[in-house]
Each structure stands twice: as C-alpha cells, then as structure tokens.
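What Swiss-Prot records for this protein:
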BINDING   Phe57, Ile58, Ile59, Thr60, His61, Arg128, Thr327  substrate binding site
MUTAGEN   Asp123 to Ala  Strongly reduced enzyme activity
MUTAGEN   Tyr236 to Phe  Strongly reduced enzyme activity
MUTAGEN   Arg309 to Ala  Strongly reduced enzyme activity
BINDING   His312  heme binding site
Amino acid sequence: MSCPYAGNGNDHDDSAVPLTTEVGKIYGEYLMLDKLLDAQCMLSEEDKRPVHDEHLFIITHQAYELWFKQIIFEFDSIRDMLDAEVIDETKTLEIVKRLNRVVLILKLLVDQVPILETMTPLDFMDFRKYLAPASGFQSLQFRLIENKLGVLTEQRVRYNQKYSDVFSDEEARNSIRNSEKDPSLLELVQRWLERTPGLEESGFNFWAKFQESVDRFLEAQVQSAMEEPVEKAKNYRLMDIEKRREVYRSIFDPAVHDALVRRGDRRFSHRALQGAIMITFYRDEPRFSQPHQLLTLLMDIDSLITKWRYNHVIMVQRMIGSQQLGTGGSSGYQYLRSTLSDRYKVFLDLFNLSTFLIPREAIPPLDETIRKKLINKSV
C-alpha cells in the first residue's frame, strides 16, 4: 500500500511526469535500512539455541542508542547557542524549542521500559549468559549525555573503577575526555544566569531589594507569632521562623553558599542563583517568560533522566534481583540504585528555588528604569 499523502493512492502511474531530473535516493537508501535492519545479531541464534526475547532486548537498546544520539545532537547545538555574551530572543526561543524536543524524547525513553518488562526473568536468563561482559554501564553515549549536561566526575558513584576505564578503545576515551573539558550545559546556563538584567548593584539591585523584603516578611511573621496566646504554639512558631531565617542566610551569605557548593549541595555560583531567583519571581514579565520556560525544561530533563534511572533500577531488580552482579561486573542493582541520589541531579538548585519563595505581595516591584531595560535588553 502506498503512502496516502504521497499521491493519488495508486501504486504506480505511468503518465506521471517527474517534478525534477535530479537523481535522489529512495526511502530505504536514504535511511540506510539495509545496515540498520541487519544490525540485530542474536548470539543465542549463532549458538544454535535461539531465544525469542533476545531480539526484543537488542532492538530496545539499539532504539535507546539512536535516541541518545539525537539528544547529544540537540545538546551540542544548544551549547553552541548558549556560548555567547548576548543571547537574543530568537535564539532563546530556539533553545526552548530544542530543550522541549529533548524532554519529549526522554518521555518516550521512559515509556519504552515497560516494553522490555514484557520479558520475564526466566526469559532473560535464557540468553543473559551471552551478554557478559557487555553492560549498560558501557554506553558511551549515555556518559556523554551526562557530561554534556553537567554531571561532575567527583559526584559520580564509583563501583570498581573510574567510569571512563570501561571503554577500551582510545577514540571512546578521547570522546569522554573532551566531554569533560568542554563547557557543559550547566556551566553555560550558569554564565547566562549571571548576566540577568536587574542584578547590577548600580541599577535595580534586585538582590538587595530581595533581602529587604525577606527581612520585612520574617519580621511580620515574628510579630504575628508574638500575638499567639498559647505559649507552646508561640515558641514553636518562633523556632520555625528562625529555621527559615537560617535557610535564607544560606543564600544571602556568599561564604555559606560557597561552602554548600564545595560540599556538593549546590551547583550554581552565587550570582547565577540570584539570576534564577529573579527570573522565577518575575516570570510573568515578557522578557523573563522564555528564560523561565528554559529553566523549567532543564528541570524536566533532570526529572525524566531520574525517572528513567528509576525505571531501569526496578526492571533490573525484577530481572536479576538485588544481590547479583551486573553482566559487566558492576554491582548491578545496588550501583544503579545509588545513581538515584541528588548527586546526579545537575540542576538541583532549580528544584530548590521554591525553598526561597516569599508571598507574591512581598516581591519587590519593578521600577520604570528596569522595565525599560528589560524591554530593550536580551538576556
């Protein structure tokens, strides 16, 4: 059956006149389907003991790797656009579009796991012996995605060796080394946030105004707590306010913030965190609308990678349990479970921004000077 969108529905029309004399490639040639569809080599079949589900296992992982390649392609283009002193609104829109594409791809990858789970543990055991020493830990493209996103080497969980040592060929190791040296998406987003208009001390000086608003907000909370007639309830409220004051101190005191960065509990520089908070507060302003979408999509990417890791962990536990080693010699389930921690969450600071919110009515109002600046300035 021919494609209904390609013509009048006939398989062949002898009277049709070609629209061009250029020689093109037919569908299969263009997509190189001869290579793509001939790349499923079932080792169980070569061993004269074919296992039906090995084919599903191969297809699923090859599909993952194809989508990983597209994610890397999108990340590289986004990093190129972000690597500039000024990013105009047109580029910001394109970055948002491509990040959204990555989000949709990751949603597809998350939804792909249940297809693999149609295979039972016994079915998997029938061909698992053929997989060693292969392991998902050896997915070069996934490691490149992590590095290009901004997962730091010191934040990684070690299991037997450095993660890059599992790759034996020099080309793969060079790719890993280059991805570690090149500016990551995290670094480029940080630079971009540091340039957020309105942070200048000689201008709107958002950070000073925000501190004043927080002080007034907490003081109002104290006054309200002091009017509490029940002593125990009053003390509890005052204690809670002091805890909140300490939380705010962690962003207002640069030394405390830097200590949290060194400890791995924060990722952004102090200035970049200020920019992220400002964009969050004023996201309804036209100039900050796209930047806010960009930050939201970065969180979506982090969340979906975590969901994919979690689904992978649960699937591995169902297939091999929690005590066996992985086929590549890793600690299997235990190692995978350890990657679900916040140390693998690249844009952790964006998730924690809600900790520092204040009521809408307490947000410092924008003056006319900064409004005009936002109209005329790209971020």
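A Cβ is built for glycine as well, from the same backbone N, Cα and C atoms used for every other residue.
This is the original sequence, none of the listed changes applied.
Features as recorded by Swiss-Prot, highlighted on the structure.
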residue: Phe57; record: substrate binding site; Cβ contacts under 8 Å, 6 or more apart: Leu116, Met119, Phe124, Phe127
residue: Ile58; record: substrate binding site; Cβ contacts under 8 Å, 6 or more apart: Gln40, Cys41, Met42
residue: Ile59; record: substrate binding site; Cβ contacts under 8 Å, 6 or more apart: Gln40
residue: Thr60; record: substrate binding site; Cβ contacts under 8 Å, 6 or more apart: Gln112, Ile115, Leu116
residue: His61; record: substrate binding site; Cβ contacts under 8 Å, 6 or more apart: Gly136
residue: Asp123; record: mutagenesis position; Cβ contacts under 8 Å, 6 or more apart: Val51, His52, Asp53
residue: Tyr236; record: mutagenesis position; Cβ contacts under 8 Å, 6 or more apart: none
residue: Arg309; record: mutagenesis position; Cβ contacts under 8 Å, 6 or more apart: Leu336, Thr339, Leu340, Tyr344
residue: His312; record: heme binding site; Cβ contacts under 8 Å, 6 or more apart: Val113, Gly136, Leu336
